[in-house]
Structures are given as structure tokens and as C-alpha cells.
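First comes the structure, then the notes that go with it.
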Amino acid sequence: MHSKDMDFVQMFVCFLLCWTGVDAVFNLKYTVEEELRAGTKIANVTADAKVAGFALGNRQPYLRVISNSEPRWVNLSPAGLLITKQKIDRDAVCRQTPKCFISLEVMSNSMEICVIKIEIIDVNDNAPRFPTNHIDIEISENAAPGTRFPLEGASDPDSGSNGIQTYTITPNDIFGLEIKTRGDGSKIAELVVEKTLDRETQSRYTFELTAEDGGDPPKSGTVQLNIKVIDSNDNNPVFDEPVYTVNVLENSPINTLVIDLNATDPDEGTNGEVVYSFINFVSNLTKQMFKIDPKTGVITVNGVLDHEELHIHEIDVQAKDLGPNSIPAHCKVIVNVIDINDNAPEIKLLSENSEMVEVSENAPLGYVIALVRVSDNDSGANGKVQCRLQGNVPFRLNEFESFSTLLVDGRLDREQRDMYNLTILAEDSGYPPLRSSKSFAVKVTDENDNPPYFTKPHYQAMVLENNVPGAFLLAVSARDPDLGMNGTVSYEIIKSEVRGMSVESYVTVNSNGEIYGVRAFNHEDTRTFEFKVSAKDGGDPPLTSNATVRIVVLDVNDNTPVMTTPPLVNGTAEVSIPKNAGVGYLVTQIKADDYDEGENGRLTYSISEGDMAYFEIDQINGEVRTTKTFGENAKPSYQITVVAHDHGQTSLSASAYIVIYLSPDLNAQEQIGPVNLSLIFIIALGSIAVILFVTMIFVAVKCKRDNKEIRTYNCRVAEYSYGNQKKSSKKKKLSKNDIRLVPRDVEETDKMNVVSCSSLTSSLNYFDYHQQTLPLGCRRSESTFLNVENQNSRNAAPNHGYHHTFTGQGPQQPDLIINGMPLPETENYSIDSSYVNSRAHLIKSTSTFKDMEGNSLKDSGHEESDQTDSEHDVQRGHYADTAVNDVLNMTVPSNNSQIPDQDQSEGFHCQDECRILGHSDRCWMPRVPIPARAKSPEHGRNVIALSIEATTVDVPHYEDCGTTKRTFATFGKDGPDEDRAEQRGRRQTAEPAVCSPKTNGAVREAGNGREAVSPITSPVHLKSPQSKASSTYNTLKCRDAERIANHSLLRQPEGKDSEPAMREINTLLQDGRDKESPGSKRLKDIVL
């Protein structure tokens, strides 16, 4: 509170003391910060009064505030609590006083007075604030450095150190800031000019002025300080040049620009505003011919210039600013008046409207649009004028003596261009020539030359069925580029029929091309229809064009399903089923029709009510079937309600009430369900597939059997040799008689007889000691003579394949025969000393012979080998037995040897089983007598030599040795041996090929003989031949070869074990080396 208020309080307190006679007066002082919210407790006066000696007596204390001193900021309760009434704002209570107090006087019930003073402590809750957002100061550029300009200060309601303490300005070199303190303690700022100002260099400055208080933390406020430098008239106007020279044509029109003068003054305002004027001593003629604009300095022609009167004008001009003490600037302008052809041609358009002429777009070429007249007041050549049209336009000028005509010179089309701006240029013959121009417009008027055209040739609209008659369907649009009535288009529907009715009964079109439906469409009746719309303009005659409109009527779910099966009577159908019907029994099938399409017509069936526990329905096909059996206590009838509803967006449905009677007379087994065509179709396809599969298997088996017969029954020698083997396990020792020399008295002395058979092949497979049969290479055997080969031919290429070629050696080199058969040489088994002396090599070697199926050697009468036959023995002698004991006994007889014929009624090989089961092929094989051993001196040289050679070539092809299919089951049963021999002879005469591999390879010369090298083959690759045999082979009849082979087989009926045989062979070979006989010498050569 102010001091005056405090004095009044003290005086009032003294008055109370004197008037009431109080006992004592006490003082209490409190200090609080401003901005306390209402209801804040300041102190407990009762407690503080006791401390201060304020005796309240023994009575209950009671305090009251004297009414004249009650403040509006605080409140004292009777119990002595001092509380704020409202938020205390020191700045509102005490303004700018250094200290702020509020006081109140309190009287107790003991008549004692207490004076309470509350000091309000200032809080820095206000930031300095400037009265405006910017401060503008104008300073003359003549202001000297050190000049001060007071600035408007900021205000801060806070006091003391929380008030404004300082001002700052944006740092710069031109102005500074000085802070001063007033008498009331407030701070003010003064702007100080520190450097000379130049407005022409910089006319404005902008800084930021900041006021900051002393609070903690301090608060601040800012304002923008704008300083404008005021100009002073310290510059004079200056012209660009002191003298200007210009040329002006005579008869130049008034206001023709002569020159634009420019004098600059860098001062501002009136100090820089320049005015122009002629100097007072300029002649009056010059002032009449020319004038100058005081503000712009533009000199223009003010009269008629005539070169003949005065051809030079000198004009003196001055320029000065409007500032005080202005100093003017001067310049001189020299004007030369140029003599010229000063009369230009004049052009006039002789038409009703000199600015525009009209022409129809159908105007023909040469059509006259307007007349043009051109004149020139000059005489002579200066008055002779030529005219032309400017630009590329479909017009031309036709010039005559005194006028010209404007003609159409091209096709006009208003739709392309409806207006032409023409300019006629006229030029006289003066020097320089004068030109003039005349511009006018040519408007092309419209003709009805364009028919309307639709924006597209086909329109389509989709509308839902059951539309409201008169509903908008679509709009067609046609355009006509013509104007007026020629471009006004009207529409109409071309007459046609839709389902036998006029199309106008379906749709209509208005003048704007909007098509509306006349009737409600039905998708089920009319799904789509087309019609044509004609667009016609208003020309005379009118032009038309057409467009096709297609209306597609979309389906709406507007058809309720209709029950068709079973037949309903008043919505009810009765069905009878057997009482003993089981689960899944077909009661009936519900069928309904819906004429809608898609989802609107797809129906689903369901049972909505009734005896649903006993029946169920297929949602798709509507079959009603039982779900449980009916017992003895079943009702006589059951009822269900079947509903068929479609799948439209708003589903429609139909229901049927089905009464199902249980009849004991019907039998549940008599039901024949509906035919499932899909199942029948699948079963039929499966049956066809099975039949085809079985047929393929049958054909494959038959082909395999035929191939087996072709591969198996082709060499009779092997067939006879195997047939003479006995089941006896008794082994016969090899004697010297088993090795014999073959006499040389055969048909040709330089050839030897070799049984050619595809079974004499070399295989890279390991030797199978459990194979029981000898596979034969062809169905009949033939003997082939080979030319004698020189000894040097033994150095042939090594074996690289499966097949070998047998070649003869020289006549002086006998070969080794074991049991009538030459010992073969394979790629793993060679006839040399190491192999002969090594048992292990012989056992591990691979033979050129392959066992044939033993089952095929015995016929049980069932046309094929029967493995259950008594002759079938899987433990029969091994291939080595046949190869060493039986096959080696086959020798080549001389020409004088006779082979006796066998009994035709019963063969030599017949057994008791033949009388019961029938004869087999082996029964008809003739018995060949054992030939006498040759004692000729040359016996040692005439032997069969087998030389194993191989050449790596393509797989050979075997030729079928007979056209008649032969097996062991049919051999000897299709005719006598003589007939078969004749047939074979005829075949061999016409076809001299052999069964051995075809010699597609080269035939190499070697000494006096020739070596036929056969291609490599494998027993498993038997193909048809590609070429005939080499001429090196001479073929014998198979019958002769069979007799020779059989003759040897009869001498050795039993098999021979390979190991004992080889031991005996080694012994014999050792004996032969000691004697050095020709035969042993030949054997040594073979072995080496």
C-alpha cells in the first residue's frame, strides 16, 4: 500500500485506542510471494500473537477484523487463520513501488489490537514488452556521427531487479546503443550514429532491439527497428551526352518521336525529380515545330516539317531537379529534316463494309469478292503503285489500271477456317518507295455440306429387367460442324421390329438423343435387341447418319421356383415307401424349375420342417433319403416340408408338403436307383483301358515267344549235340582218342569246313556255371569253307567286341580238334601255352558258346517244353561238358564217308515216353556213324584251325535261315527230312547267305589266303541282315552239316566235366611237345 494509506491506518488505530480504551497494540509482519492462489494459508495469527505477547486471557480466543481495514486480498477466520481470498498480483496491488504491503487490524475479545502487515514479494512473472511490433526512425543522411535518437522503451510490470535492466541491438558498424536511467529507475535506450550515412549507398537499415529484465532466469522482449535514411539534395542532374543528333523525315506526323532525352539524378524525392525544358533563347520556329515533355524528356514533332523550308533545327534543352538550390544541366539536340517521298499510296475497299466482306464456302474459283482502289498523290514514279496480298491465303488480286479485284483462288471450307484476315500492301515507285497497307476480314459463310456424325458407331446399354416404363436407358450424341440450322441435329429411331413388334414399342428417343424405355423389359423374353438411330440436320436438303444401339436386358431374380417333381396337388405330394426301408433309401426326388439365370436360377433344396429326424435331402439334386430305419412302432405316415430357394440377391423360394406313407407291401430290395451316367461312363472307360492293357501284354508275350524261338532254334548241330547228353552223372575220362586229326580230303584242299553258327560268339559276361542250355544262333546250321589264310594273318587286331571270325590256316599246319570240335578262342580265353597249362584261366574264361534252354530240347507233347517233364533236370551237365566232350567230337568226314539213314518209324533218340506223349524233334535226328580215324601221312596237316579275330564295327545283322517257323516242338512233324532238305537246298541256292554274322566289314588280304572280318555283335542284339555275306564263304546245305554234327555226337553220348578234361588235355599236350610231331608243332604254333 502507499505511504498515505499507511498513515491513515496509523491515525485510525490511534483513534480507536483513545476512543475504546484498549489495553495494548501489537504488530505482526508476514512476507509472501505474489501469484498465490486463493485459499492459501499465510499464518496462524492466534499462535503468532501468543508468541508476540498478545494475551488472549483464559477465554476461548476470538478475533475479528476491524471493518474499515478489511482488505480484499486476505481473510482472517475467528480462530486466527490468515488465508488469501484470491490470487494476489503484486503488479496490480502496488504497481511500480519498490515495496508492497497490505495491512489489516485485528481486535481480540480481550480488547487488544493487533496490526498485521503482509509484504508482497515480487516474482519475475512478466517479460518486457514493447508497445508495437516495430519502431520506425528517419535519419537524414547529413546526420553527423554521435547524433543520438531516443528510442521508445519497453514496459515490464515487475519491479526491482525483475524489471527491465538493459537494451541491446543487433551488432553493426553504423549505429550504436546507449542505456540511460530515469529518475524513477526505469531504463531507456538511445540510438547513436557512429558513421557517416549515404542514402545513395544504403537507404534503409533494419535491426532487432531487445529489452531484458534482471530476473533469474531473465526474460526479454524484442522489437524490429527500421531506420530510413532521408535524402539531401547533394547531386545535380546529368545528361548522357552533351550533344545529340537525330534525323527526322519531312512531313512527319505530329507527335512523331524525335528523341527521348534522359538526365539522371541519384538524389531521392524532389531532390532527384528532374524536369526538362527548352532554354529561353530557343527560336519560336523551333518551339512551333517541336515540343518536349517536362517529365520524360521526350521531344516530338509538333508541326509540319518541310525540308525545303528548313533542313536543320538546333534545340537547347536544360534539366534540373526540384530540390533546394538546384543546379541545372544542359545539352543540345540537332535535328536534321530528311527529304523523302512523303506521299504514301492510299488503299480503299469498295464494299458495303470496308472492314469485312463475306463469301460462301461453296464459292467457285475466280469468284469476285470485292473491289480495291489504290491512289498516290505523288506524281511521276512516286505516284505509280503496285499491290499484293500478304500471306498464303486462298485469294488473289487481279490488277487493272485504276482498281483491282479480290478473287477466290482456292477451296474454302468454313469448318476448317471461317475467317481470314487479309492485308493488302501497296508500294509506289519512289526512292525510297512508300508503302501502305489495308487490313480487312473475309468471313466464310456456311453451307450444309457436312452430315451429322455420331461420336461412336455402336452404343450399348445394360438395363435390368422389369424396368419402369419411361426410364432413361442411354444417350446418343451426334455432331454437325455446320452452323445454324445446318448444324442443328435431330434424332429418330429407324423403323424395325423386335420379336415381331415395332421397335418404337420398346424404346423412344427425344431431340437430345436421350433414349427411354417405353415398356418394362423381360429378360426371359428378350435378352438383347438392336436398333438404329438416325441423326438428321436442319439443312436443305437435310443430311443424315446412323448408329447402332444395342440394349442388353440383365436378369433380375423375379421368378419364383416352381416345383415340378413330384406332382403336387394343392402344394402336397404323397409318396409311399417300404416299411422295411433302410438308411439311405431313396424316397423321392424333388425337382424345381427357375426361369432366371445364373445365381438367380441356381436352386438349393432343404427340409424346413416336419419329421426331419427321419429324412434328409441332397441340396443339389433334391434326392430325399431316409436317415434311419422305421421300427415296428413306426407311424403309418410322415410329413416333411421341402423348400427350393434360389441364390439371387433377394432369394425366392417355393415349398412342397410331402406325405410319406410306410407300406408293408413294398420291398426295399426292389428299388432301382437313378442311373448315374457319370459312373457308367467311368466304368466303360476303365473297361476299355483294361482290355487294351491285356491286349498289349498278350501281344508283347507272343512277340517275345516268337523272338525266343527265332533265337533258340537255329543251329541243328548244337541241337543234336545237346540231345545226346545223358542225365548220368558218370564222368568219362578224356583219352587220346578224343583228340584226332581231320583228313584233308574234303571238297576243296585250300578251304576248310567250319560249322557257322551265331552261337559261336564271344561274350564279355562272366561264365555262368549254372546255366543248363546252349543258346543257338540260328534255326539251321550251315557249313562254310574259308580260304586258307597265311600264317602272318595271326597278327590280327586284338579282340574288342563280342563276335569273332574263324579263318583257316595253311595246309601244313594242323589244328587241334577236341572231341570233334575246334577249341575256340575268345577275348578272355586264348589258345596259348599259358592258358592251356593254367586251369584257373580256363575256368574263368568266357566261351563263345551260350547254353540254350534245356527245356526246349524235350517236348512233352504240349508243343512247348514242360519243366515238369521227366527229362527236365536243372542239374544237368555244365556247358563245359558239352563244349569239351560232346562238341569237340564233331569232325569233318572225307568225301568217301557215308552217313547211314535212320529209321523213319522210330528215331534213334526215342524213349518210352515218346510212345505215350508223342515224338519230339530230337527223335527224328539221324544217327551218324563214327568215322574212321584218318591214317594219312598228311593227316597232321589237315585239321580245322580256328583263329579268333574281332573288329570293332557296328552290330551285325543275322539273316533268317528259313522262312518257315521252326521250334523243337514242330521240328520233324511238318514233313519228311528229305522234303525239308530239298526246301533248304532251294532256299540256299537262291539265297547263299549263312547264319553266321554278316561280313559288312573289310576283307583283308593275308598271304595266299583271305581273312573275312565280321562285325562285332552280341547274342542279345539280333537284327535283320542289311547285306549279303562275303564271297569268301561257300555255303553247304544245313542237312549235310547236321549229319556231320550228329555223326560226332553219336560217338560221345555223355557229358564231360571241364576240369578233368583240361588236365588230360594238358597231359596230351605235354606228350606232344616231347615227340615234336607235325601236329604237336602246329599245336605249339597255335598256343604260342
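Cβ atoms are placed via backbone N, Cα and C, with glycine included.
At each noted site, the model still has the original residue.
Quick look at what Swiss-Prot lists:
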| type | residues | note |
| --- | --- | --- |
| MUTAGEN | Leu28 to Pro | Does not affect interaction with cdh2 or adhesion activity |
| DOMAIN | 31-130 | domain 'Cadherin 1' |
| MUTAGEN | Leu82 to Arg | Does not affect interaction with cdh2 or adhesion activity |
| MUTAGEN | Asp122 to Asn | Does not affect interaction with cdh2 or adhesion activity |
| BINDING | Asn124, Asn126, Asp156, Asp158, Asn162, Asp213 | Ca(2+) 3 binding site |
| MUTAGEN | Thr147 to Arg | Abolishes homophilic interactions |
| MUTAGEN | Glu314 to Lys | Does not affect melting temperature. Abolishes homophilic interactions |
| MUTAGEN | Asn341 to Ser | Does not affect folding but reduces melting temperature |
| MUTAGEN | Arg388 to Glu | Does not abolish homophilic interactions |
| BINDING | Glu465, Glu524, Asp555, Val556, Asp558, Asp596 | Ca(2+) 14 binding site |
| BINDING | Asn557, Asn559, Asp594, Asp596, Asn600, Asp646 | Ca(2+) 15 binding site |
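All features noted in Swiss-Prot, drawn onto the structure.
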residue: Leu82; record: mutagenesis position; Cβ contacts under 8 Å, 6 or more apart: Tyr30, Lys41, Ile42, Ala43, Asn44, Val45, Val74, Asn75, Leu76, Ile116, Ile118
residue: Asn126; record: Ca(2+) 3 binding site; Cβ contacts under 8 Å, 6 or more apart: Asp91, Asp156, Pro157, Asp158, Asn162, Lys219
residue: Asp213; record: Ca(2+) 3 binding site; Cβ contacts under 8 Å, 6 or more apart: Asn124, Ala127, Pro128, Asp156, Asp158, Ser161, Asn162, Gly163, Ile164, Gln165, Lys219, Ser220
residue: Glu314; record: mutagenesis position; Cβ contacts under 8 Å, 6 or more apart: Thr286, Lys332, Val333, Ile334, Val335
residue: Asp555; record: Ca(2+) 14 binding site; Cβ contacts under 8 Å, 6 or more apart: Glu465, His523, Glu524, Asp596, Glu597, Gly598, Asn600
residue: Asn557; record: Ca(2+) 15 binding site; Cβ contacts under 8 Å, 6 or more apart: Asp596, Asn600, Asp646, Gly648, Gln649, Thr650, Ser651, Leu652
residue: Asp558; record: Ca(2+) 14 binding site; Cβ contacts under 8 Å, 6 or more apart: Glu465, Asn466, Asp596
residue: Asn559; record: Ca(2+) 15 binding site; Cβ contacts under 8 Å, 6 or more apart: Glu524, Asp594, Tyr595, Asp596, Asn600, Gly601, Leu652
Fewest-neighbour residue among recorded positions, criterion Cβ within 10 Å, set Asp122, Asp156, Asp158, Glu465: Glu465
Proximal but sequence-remote residues of the same chain as Val556 (Ca(2+) 14 binding site) (Cβ under 8 Å, at least 6 apart): Leu464, Glu465, Asn466, His523, Asp596, Asn600, Gly648
Distance [Cα-Cα, Å, rounded] between Thr147 (mutagenesis position) and Asp122 (mutagenesis position): 38
Distance from Asp122 (mutagenesis position) back to Asn341 (mutagenesis position), taken between C-alpha atoms, in Å: 97
Neighbour count (Cβ, 10 Å) for Arg388 (mutagenesis position): 13
Leu28 (mutagenesis position) and Arg388 (mutagenesis position), Cα-Cα, nearest whole angstrom: 117
Cβ-based neighbourhood (8 Å from the centroid) of the Ca(2+) 3 site, residues Asn124, Asn126, Asp156, Asp158, Asn162, Asp213 excluded: Asp122, Asp125, Ala127, Pro128, Pro157, Ser159, Gly163, Ile164, Gly214, Gly215, Lys219
Binding-site residues listed as Glu524, Asp594, Asp596, Asp646, least Cβ neighbours within 10 Å: Glu524
Those recorded positions listed as Asn162, Asn341, and which of them has the most Cβ atoms within 10 Å of its own Cβ: Asn162
Sparsest-packed of the listed recorded positions (Asn124, Thr147, Asn600) - C-beta count within 10 angstroms: Thr147
Residue pair Asp122 (mutagenesis position), Leu28 (mutagenesis position) - Cα distance, angstrom, rounded: 20
Asn557, Asn559, Asp594, Asp596, Asn600, Asp646 excluded, remaining Cβ within 8 Å of their centroid (Ca(2+) 15): Asp555, Asp558, Thr560, Pro561, Tyr595, Glu597, Gly601, Gly648, Leu652
Beyond the site residues Glu465, Glu524, Asp555, Val556, Asp558, Asp596: chain residues whose C-beta lies within 8 Å of the centroid, for Ca(2+) 14: Asn466, Asn522, His523, Leu554, Asn557, Asn559, Tyr595, Glu597, Asn600
